[in-house]
Amino acid sequence: MSKFTWKELIQLGSPSKAYESSLACIAHIDMNAFFAQVEQMRCGLSKEDPVVCVQWNSIIAVSYAARKYGISRMDTIQEALKKCSNLIPIHTAVFKKGEDFWQYHDGCGSWVQDPAKQISVEDHKVSLEPYRRESRKALKIFKSACDLVERASIDEVFLDLGRICFNMLMFDNEYELTGDLKLKDALSNIREAFIGGNYDINSHLPLIPEKIKSLKFEGDVFNPEGRDLITDWDDVILALGSQVCKGIRDSIKDILGYTTSCGLSSTKNVCKLASNYKKPDAQTIVKNDCLLDFLDCGKFEITSFWTLGGVLGKELIDVLDLPHENSIKHIRETWPDNAGQLKEFLDAKVKQSDYDRSTSNIDPLKTADLAEKLFKLSRGRYGLPLSSRPVVKSMMSNKNLRGKSCNSIVDCISWLEVFCAELTSRIQDLEQEYNKIVIPRTVSISLKTKSYEVYRKSGPVAYKGINFQSHELLKVGIKFVTDLDIKGKNKSYYPLTKLSMTITNFDIIDLQKTVVDMFGNQVHTFKSSAGKEDEEKTTSSKADEKTPKLECCKYQVTFTDQKALQEHADYHLALKLSEGLNGAEESSKNLSFGEKRLLFSRKRPNSQHTATPQKKQVTSSKNILSFFTRKK
């Protein structure tokens, strides 16, 4: 029998549970030297051209062709030109002070001798929008191929391939293993058991059929010990996933022209290490039985893991007395049995009298979680879920000001125009990426004076409608800098050395929700017709007994399915919203008797001259849009 269970296999079909399975197939795809590739494509250059992307005097991206000359991001552009005489430097797009649009200035930059071709740091601000735009195009391709995509940064994503691999395994009838053997024939037994329900959820899967061992991996399988490539179902899933990733990466290359590097494994942390293992334009697969070989290959330490590369990772090296080499293996061998051993050691260290808690990044109340994380990370088994939801807490646009680039309130407003344009672009980026409406409700202005004093002012932003409006943001920003400008009478105020605008407190509205989802079930007018009276009645029809009947209280209309009832509920809610916008008629069933007397008392005829009022003709159309058209 396999060492994996039916439960672990079926978990792949759940986006929220797949990462917990030992059969999980997670990919990390990184676009190589992304900014440099974007500029290569924009300028019609080849992959062999040595291109660097420049921001003022600094290099922010180096193409792989330029790296052959020993150029890195640590070099200045002048140093890089000395290493490669035919280097092609390209400056990022920039905003100009007072303008709400960015543009390129090709052929201009700090490396050009002509003063007219210099890009002034004082009057310009870097724009990353061209790279965000290309990132959105790539993300669209990723999402069209995979149902769960997490955008890790502007140039990298995680993919959960669980559903794709599961469907290929169980339902793909066209996939060919060899010229005369299809996947469905090799997997006929497990497919029949699954479709027929002839299995116990906690029982082990059958052994893989001999024929499936001809399944090929796409990419480089990390296998220094020369183990058999396919021995169990986890290898089958990874092999299928590798072929899916190859297809996705080919689409990125064919459609956008960008090369990528990919890592595949059963966890996010390991596949991220794998994507960086071999670059550019490569794909590395780490099988479960090769995890320890991969982690101990000499290229990784505990600080190589995602979230442990900063001060926490460095502190852990000191606290756990880890060696600077083979630190991952050291954790496994020092605490071999369980995470509890590691927790006891951490607790003892934290309680030592010479341990400075004021500067520590280790929470003494969360050592159990940290120990569990380290224990599993060192074994390549620390699973994390993928999240496709936007987690937006704040956005900031700022400028470190030089010279007299912000010497008055007029200069402040000119920079705010740039900030608002940049923030608007980033909000639109989020809205397109997640198909949601994103509305910041709070804006904050922060500035640093000539004497390095910091002043801040924040407050709410009001919009006319539900969409974000840049001019409303600018209006509030101008008000705040004007209020702060009162302090500008002090000689130590201007010129400013820093100015920033931050937006927070986001409302995120899902565009895919229905009217009722958006406003909540405000009109609770529907109930099942089955009540106490029905319980006392008998019926001769068994079909009627089994069929639930749902009824509208206002019109006594009966529905036999929930969908029809919900559509009728939408109609009532739209009608009520329309009456709130355009006014109600006397015949409205949303008004009580008292409300009708209050609102329509002027229309009531006196008792001496009664007449039968003519009923207003009601159209048969109940299109929801008609309720939001103001009556003339």
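Glycine is treated like the rest: Cβ placed from N, Cα and C.
Substitutions noted, but not modelled.
If you average pLDDT over the domain 'UmuC' (26-309) in this model, you get 96. As annotated by Swiss-Prot, domain 'UmuC' applies to 26-309.
Cβ environment of Asp30 (mutagenesis position): Asp155, Glu156, Thr260, Ser261, Cys262, Ser275, Asn276, Lys279 lie under 8 Å away, each six or more residues apart in the same chain. According to Swiss-Prot, the experimentally introduced change Asp30 to Ala is described as follows: Abolishes DNA polymerase activity.
Swiss-Prot lists Asp30, Asp155 with the feature Mg(2+) binding site.
Annotation for Phe34 (mutagenesis position): spatial neighbours Ala61, Tyr131, Glu134, Ser135, Ile154, Asp155, Tyr258, criterion Cβ-Cβ under 8 Å with sequence separation of six or more. Phe34 to Leu appears in Swiss-Prot as a mutagenesis experiment; the accompanying note says: Alters translesion activity.
While the structure shown retains the original residue, Swiss-Prot records the mutagenesis experiment Tyr64 to Phe or Ala with this note: Decreases efficiency of nucleotide incorporation. According to its DSSP assignment, Tyr64 (mutagenesis position) is helical. Spatially close to Tyr64 (mutagenesis position) yet at least six residues away along the chain are Asn32, Ala33, Lys47, Lys279, Pro280, judged by Cβ distances under 8 angstroms.
Under its mutagenesis entries, Swiss-Prot includes Arg67 to Ala with the note: Decreases efficiency of nucleotide incorporation. Note on Arg67 (mutagenesis position): other Cβ atoms within 10 Å of its Cβ, all shown chains, come to 15.
The Zn(2+) binding site annotation in Swiss-Prot covers Cys552, Cys553, His568, His572.
Here the residue is the original one, but Swiss-Prot notes a mutagenesis experiment at this spot, Phe627 to Ala: Abolishes POL30-binding; when associated with A-628.
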Query raised in the report: Using DSSP, would you call Asp155 (Mg(2+) binding site) helix, strand or coil?
Result: coil
